[in-house]
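Single-structure report; data block below.
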Amino acid sequence: MTVKTEAARSTLTYSRMRGMVAILIAFMKQRRMGLNDFIQKLANNSYACKHPEVQSYLKISQPQEPELMNANPSPPPSPSQQINLGPSSNPHAKPSDFHFLKVIGKGSFGKVLLARHKAEEAFYAVKVLQKKAILKKKEEKHIMSERNVLLKNVKHPFLVGLHFSFQTADKLYFVLDYINGGELFYHLQRERCFLEPRARFYAAEIASALGYLHSLNIVYRDLKPENILLDSQGHIVLTDFGLCKENIEHNGTTSTFCGTPEYLAPEVLHKQPYDRTVDWWCLGAVLYEMLYGLPPFYSRNTAEMYDNILNKPLQLKNITNSARHLLEGLLQKDRTKRLGAKDDFMEIKSHIFFSLINWDDLINKKITPPFNPNVSGPSDLRHFDPEFTEEPVPSSIGRSPDSILVTASVKEAAEAFLGFSYAPPMDSFL
């Protein structure tokens, strides 16, 4: 009987693993797509648009052409549309100050590159964004929000720091800390899930970073494994602050529909006002994914996934009671009852799941990380996705034409922005 039971268990496990692999492959392909792109595709899907839940979420009654596909050309940007980089700007910096070595990340508006400063011999991650793409999607406010948040968080150990920024006629350059331990998403892809002690360590550092942002009245709104990096020692570093919302006080709310589909909180899906507890929902979703390998309510069918988020009970197996209690608190569908609704980070910090964490030691990086990326130096790119690193570096990003003044003052930025047509026509930057 024992032999038969073990054989049956092995067959079942193998079958389930095959199914899980298929789900993971589909999941990995879909989740890098931003929410705007997802909604754009959803709006063009006649079958999906007929689904009552989709109509409720997106407030559409029939398929419609997405705004970005409108054939009418956008008018030239007015001075009010110019991007002012503010006090982070370095008016003397220019692209030719850097050797751009490798592509290490991609986003909706540009790429992140490993670069070495020629004079300083220092390595940076340089985020290069296309102004034209930003204006086309009317995302200037998000770019400014990211810049503002970056200016505020340079002293926190678990938030990426901004060194300076500059611009050319058609691009924005943000010079950031270079973090080369890899995305948490990359490590989850390789290992599928983490043991509870490792997940606890990461969750604690993430919670510390979120608590710090909340203390500055900033709601992060886009926590997901792709935005969580590991440094060379294995500590967490949050990056990508484009969806942050500033000036949200303890009881303040906002209502913008944004985020990543797998991690949207119920109140966001309902298009109700939401507060900083949306970040604690996302922390719960990420912790769940670290323990189980997929987000808590994931489905390849997006409408079904949204219905799961809104209505399906949370299912938790094979974890400790303290982990179960924490996840039930963080993934509480009613935000007024969610863990963190009353005392924000202090509630998370004092939860029994984190009883083994010395928070002073954590913030001072005195706790040895459970995983060491073992990178040999800045040029060690083993933890970056080959999808990025094998892509050629666009030649245009390192050019500093003499005819273009690199600056960040309001008037000069306006002149540079209006002159972005200097970009080579063969440039395949985006």
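In case you wondered, yes, glycine gets a Cβ from its N, Cα and C as well.
In this structure the noted substitutions are not present, so the sites keep their original residues.
Features reported for this protein in Swiss-Prot:
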type: MUTAGEN; residues: SER78 to Ala; note: Does not affect SGK1 activation
type: DOMAIN; residues: 98-354; note: domain 'Protein kinase'
type: BINDING; residues: ILE104, GLY105, LYS106, GLY107, SER108, PHE109, GLY110, LYS111, VAL112, LYS127; note: ATP binding site
type: ACT_SITE; residues: ASP222; note: active site, proton acceptor
type: MUTAGEN; residues: THR256 to Ala; note: Decreased activation of SGK1
type: MUTAGEN; residues: THR256 to Asp; note: Mimics phosphorylation; leading to basal activity
type: DOMAIN; residues: 355-430; note: domain 'AGC-kinase C-terminal'
type: MUTAGEN; residues: SER421 to Ala; note: Decreased activation of SGK1
type: MUTAGEN; residues: SER421 to Asp; note: Mimics phosphorylation; leading to basal activity
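Shown on the structure are the features that Swiss-Prot records.
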residue	record	Cβ contacts under 8 Å, 6 or more apart
ILE104	ATP binding site	VAL112, LEU113, LEU114, ALA125, ASN180, LEU381, PHE384, PHE388, THR389
LYS106	ATP binding site	VAL112, PHE388
ASP222	active site, proton acceptor	ASP240, GLY242, LEU243, CYS244, CYS258, GLY259, THR260, TYR263, CYS282
THR256	mutagenesis position	LYS245
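Binding residues for ATP (ILE104, GLY105, LYS106, GLY107, SER108, PHE109, GLY110, LYS111, VAL112, LYS127) extend across at most 14 Å, taking the greatest CA-CA distance. In the three-state DSSP classification, the residue listed as 'active site, proton acceptor' falls within coil. The local packing around GLY110 (ATP binding site), expressed as other Cβ atoms within 10 Å of its Cβ over all shown chains, amounts to 24. Fewest other C-beta atoms within 10 Å: among the binding-site residues SER108, VAL112, that description fits SER108. Look at THR256 (mutagenesis position): DSSP puts it in coil. For the domain 'Protein kinase' (98-354), the model's average pLDDT works out to 94.
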